[in-house]
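I have placed the structure first, in the form of structure tokens, so that the comments after it can refer back to it.
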Amino acid sequence: MKKRSETLGSDQSSSEIIEHVLEELNLKNIERRVKKYDQIESEYKTNIENEKKAFIKDVSQVQQKIKEFEIQKANQIKQLNEEKLSIEARKQQLEIEIRNQLLQYAEKLRIVVKTPMNQPTNTEV
């Protein structure tokens, strides 16, 4: 306190000195508050940046999973289409075989109907 009174001058009253000391204390208090505010703001910004990075990473992982899912589904669709074509080809093949067998049976039936009952047919063994 003595130093302050020396710096302020010996002609100042104690109330002026007290006022000056209070102003300095107030300034120090303000400086501490500003420093604390800056610290909180810095932590907040750091947390925001960390959350942003984590969010971007999560979004990237989700996008990757979506791409993998799309590729998987495209492969499944391709496989199903190939199976469908194979089944359709087999169906057509069976239709042709059935039609040929029916024609053979129809021809045999026609021969049986035209042949008298007591004559052997070339289909009998």
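First residue shown is number 1, and so on along the chain.
Cβ atoms are placed via backbone N, Cα and C, with glycine included.
While the structure shown retains the original residue, Swiss-Prot records the mutagenesis experiment Lys28 to Glu with this note: Decreases meiotic gene conversion at ade6 and double-strand break (DSB) formation at a DSB hotspot. Mapped onto three states, the DSSP output places Lys28 (mutagenesis position) in helix. Cβ neighbours within 10 Å of Lys28 (mutagenesis position), excluding its own Cβ and spanning all shown chains: 10.
What Swiss-Prot notes for the published mutagenesis of Arg32 to Glu is this: Decreases meiotic gene conversion at ade6, and crossing-over between ade6 and arg1. In sequence order, the list of same-chain residues 6 or more apart from Arg32 (mutagenesis position) whose Cβ falls under 8 Å from its Cβ is empty.
DSSP assigns Lys36 (mutagenesis position) to a helix. One entry in Swiss-Prot concerns the mutagenesis experiment Lys36 to Glu. Its note says: Decreases meiotic gene conversion at ade6, crossing-over between ade6 and arg1, and double-strand break (DSB) formation at a DSB hotspot.
One mutagenesis experiment catalogued in Swiss-Prot, Gln119 to Lys, is accompanied by this note: Strongly decreases meiotic gene conversion at ade6, crossing-over between ade6 and arg1, and abolishes double-strand break (DSB) formation at a DSB hotspot.
Every protein chain shown contributes to the tally, and the Cβ of Lys36 (mutagenesis position) ends up with 10 other Cβ atoms within 10 Å.
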